[in-house]
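Undergrad: Pasting a structure here, questions to come.
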Amino acid sequence: MVKGSVTNTSSIVKQFEKSSIKHETETIAFAKQFINECIREFQEQKDNVVEEKNTDQNHQNQNQEGVIIEIYQELLQKVDLISSELRQNLSSLQLRFQEVERDTGHDLLNVLNSLSQEARLAQKVLEEDGSQQGSQLIQGLLTCFQSTGN
């Protein structure tokens, strides 16, 4: 009973950790890919600005500055979206960890209560049999369980 509960809880925690790591890795990979695409787009725009600047200096500079500003604004918006998504994911992870901790703690308390009840029953059986050493052993176990339960 105890091993099953602990194994089940351990399995849930491991599955959650794997899922969290996978999601985090995917999010980081997406962010890196996005940043690389933005850098590439920016470099292309920069190259275009240099080419056009040589042909029509004044007019092209004004147009390209506007394009660069738009690109920067789009980049900032995308970075804000990624940041927001990462904050949401972190919040979700924190909630899931709290749920696992709460469930695990509840399971452990149930196990301790069950063990305490079984120890009391064993003490009654030993007291009826008159075994002094067994009774002392069970009394010691009860004391241990009661101190860990508090």
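Just so it is clear, glycine is given a Cβ too, placed from its N, Cα and C backbone atoms.
Not measured: the values here are computed from a predicted model.
Got these off Swiss-Prot a minute ago, pasting:
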- ASN36 to Asp: Decreases meiotic gene conversion at ade6, and crossing-over between ade6 and arg1; when associated with P-137 (MUTAGEN)
- ASN63 to Ile: Decreases meiotic gene conversion at ade6, crossing-over between ade6 and arg1, and abolishes double-strand break (DSB) formation at a DSB hotspot (MUTAGEN)
- LEU90 to Pro: Decreases meiotic gene conversion at ade6, and crossing-over between ade6 and arg1 (MUTAGEN)
- LYS124 to Ile: Decreases meiotic gene conversion at ade6, and crossing-over between ade6 and arg1 (MUTAGEN)
- LEU137 to Pro: Decreases meiotic gene conversion at ade6, and crossing-over between ade6 and arg1; when associated with D-36 (MUTAGEN)
Undergrad: Sequence gap of 6 or more, Cβ distance under 8 Å: name the residues on the same chain that satisfy this around ASN63 (mutagenesis position), in order along the sequence.
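TA: Set apart from ASN63 (mutagenesis position) by at least 6 residues yet with Cβ under 8 Å, we have GLU52.
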Undergrad: Looking only at C-alpha atoms, tell me how far LEU90 (mutagenesis position) is from ASN36 (mutagenesis position), rounded to the nearest Å.
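TA: Cα to Cα, LEU90 (mutagenesis position) and ASN36 (mutagenesis position) are separated by 24 Å.
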Undergrad: Just the number: how many Å between the Cα atoms of ASN36 (mutagenesis position) and LYS124 (mutagenesis position)?
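TA: ASN36 (mutagenesis position) and LYS124 (mutagenesis position) have their Cα atoms 72 Å apart.
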Undergrad: Please list residues from the chain of LYS124 (mutagenesis position) whose Cβ is under 8 angstroms from its Cβ, counting only those at least six apart in sequence.
TA: none
Undergrad: Including all protein chains shown, what's the count of other C-beta atoms within 10 A of the C-beta of ASN36 (mutagenesis position)?
TA: 10
Undergrad: Count the other Cβ atoms sitting within 10 Å of the Cβ of LEU90 (mutagenesis position), across every protein chain shown.
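TA: There are 11 such Cβ atoms around LEU90 (mutagenesis position).
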